[in-house]
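Peer 1: Below is one structure. I have some questions about it.
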Amino acid sequence: MELVLCFVIITISGVIRESSALLLRSPTSNDVFGELVASAERAQPLATRLTKRISRLNFNDREDDFWEDHGDASWNNSYTLVNGRTTLGSENRRRPASHSLIERPYYRDGRLSPVLGVQERRGRSVHSYHEEPVSFFDQRAFDEYTFRRRSQLHRQRARAGLRSRIKQNVRRLWTSARGAVRGWGRRVRRKIGDLFVGHLMPQLRRLRFWDQGLPPVVPPLIGNEPGQASVALVAERMEARLREKTLTEKNPTEAQQAVGTYLINSAENTWFISIPGGRYILLKKRGFLGGGGFGLVYHVEHPTTGQPFALKIFVQRVMNNEVGDKISDLIEDEFGVMKYFPPEWTPARMYSELRFMVPLLKLRVLGKPEFQDARNHLRIFSVCALFPKAQGDLEEAAALLADMDRTNAYNMRMSSTIQMVKLLARFHAFGLVHGDVKLQNFLVDKSGLLLLSDFTQILRTNERRYPPVVTVLYMSPEIATCLITRLRNAIPYTAEIDSWMLGISLYRLWCGDFPFGITLDATALQVAGIVIRSSASSLDFASCHDIPEQFREMIVGFLRKTPGVRLSPQQALEQFSLLNWKGPSPASDTASESEPVSTEEAALLQKE
């Protein structure tokens, strides 16, 4: 029952609402709304919507009349003239004077238009008037509008097609250009990156006030040896002679001139970078120390601290534009010595404790290529080896003994002999063979201690090598036999080969010349023939200066032709007590007998 009652109420409300709407829409002869609706119905297919103008102000507060749209669903909308007191529909009302509800046909805002709308006007005064209805539609204006509209659409389509083609072409060109620019940009960025990383960044890093290119710290040599004060005196004379040579040397060799021109110049500081590690080091060349077949050694130091170093530069003589691999292998051998020692032995520790002169760092001259060809037959490498600086080698020191008094000369030879034997025995304890023992490879420190150097030819004990490599004047009988008989079998390298070379070195230190009548200008075949024909018993010590009898026997043991009976450095330390010499007096040892060393003394020598 309640549902039926609700339905009846809703139905009655709808009927009342529709009746009110019909009253508002009923046209009369004098009704402005009726004429408006009639005109709008005739022009409905071409008419535009009337703008809905609704004021949200309070009607009771308004003084002027305005029009309210009751809907915009179609042109059959109902309109009501509203004033401040009442709202009326379908009645004769007064409208503003001189303001037409309908715009004039044909023109709107200065342009011809077939469809005219309705605009609302407000005036200050109102009065009753009658206006004939005006048609919304004009055929001529409509035809002109249709033609203009079609032409406009055609032009718009043409312009749209042209714009589309232009956009496609521009997009295609832009894609091609962008790809080219990206490729070019990548190459440019790569070049700029290489330039920045390789050249600008090192310069910027060097500009840092805390980075002064300091070289590594060289630890002092550990230990003392008897008679090293006399050796230090000779080292001081060697340093003075080196300074004099640096000041008076006016005619450098061709290789030295090429190094000064293409690699490092003494007139300016040179930046180096360590390999590996990338540590920047600033050094200044001070003078030339010496050179060999593939290297030149220079005295360098840090310009601020003055710490001295020895810099070895590798130079290869190239003949007929042919480049061999020997120099490259030699460079690798120079820095490959550390692989033969346990990892706990660093270069600084080996220098300080073992007294082995190994390169502290592998350097490369900053801003220089890997190598440079100078004067068509010299190849200069930018890779260098940095060593602690010594005063010179033992051959230079032996040449200065003639100008010294007998006591200091004797003490210097005694101390040098003991240190040479100990150094080589210490090296053999690692199971290695030096392969190039000679006076030039024993360096003299300013403290009077000797150091063993040049480890480019080292091998493990009993390791074979063919062809053998040796300094000609220090050739052992095994290598001489291989050279004379032209054997093509690899020769096993043992400690006995080093013992022969040590015997040659000691004989030259004490006697000033080579044994068996070998001369400095002898060829390899001549030396090989002399070594094979000679025997240790034929050694002549008549020209030797105050050599002790024990050292004569020791040199004879080192120069035995048969390797099996040849004396080794470790055996010499155990057999000859004079190697444990303590006093610096030349008269303290003139005995001819040779006393064996006791067990306690041998243990002490091994510890030393």
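Using N, Cα and C of the backbone, Cβ positions are placed for all residues, glycine too.
Original residues only: the substitutions mentioned are not part of this model.
Copying in the features that Swiss-Prot gives for the protein in this structure:
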- D436: active site, proton acceptor (ACT_SITE)
- L289, G290, G291, G292, G293, F294, G295, L296, V297, K312: ATP binding site (BINDING)
- 283-579: domain 'Protein kinase' (DOMAIN)
- K312 to A: Reduces translocation of GRA24 across the parasitophorous vacuole membrane in Toxoplasma-infected host cells (MUTAGEN)
- D436 to A: Reduces translocation of GRA24 across the parasitophorous vacuole membrane in Toxoplasma-infected host cells (MUTAGEN)
- D454 to A: Predicted catalytic residue. Reduces translocation of GRA24 across the parasitophorous vacuole membrane in Toxoplasma-infected host cells (MUTAGEN)
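Please go over these features one by one and say how buried each is and what sits next to it.
Peer 2: For D436 (mutagenesis position), the Cβ neighbour count at a 10 Å cut-off comes to 20, with all displayed protein chains included. Under the three-state DSSP scheme, D436 (mutagenesis position) falls in the coil class.
Long-range neighbours of K312 (mutagenesis position) (same chain, six or more residues apart, CB within less than 8 Å of its CB): G295, L296, V297, E334, P359, C384, A385, L386, F387.
K312 (mutagenesis position) carries a strand DSSP state (E or B).
According to DSSP, D454 (mutagenesis position) sits in a coil region rather than a helix or strand. Counting only same-chain residues at least 6 apart in sequence, those with a Cβ under 8 Å from the Cβ of D454 (mutagenesis position) are M357, D436, Q440, N441.
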Peer 1: Among the binding-site residues L289, V297, which residue has the fewest other Cβ atoms within 10 Å of its own Cβ?
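Peer 2: The binding-site residues L289, V297 were compared, and V297 has the fewest Cβ atoms within 10 Å.
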Peer 1: Using a 10 Å radius around each Cβ and all protein chains in view, which of these binding-site residues has the most neighbours: G291, G295?
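Peer 2: Ranked by Cβ atoms within 10 Å, first place goes to G295.
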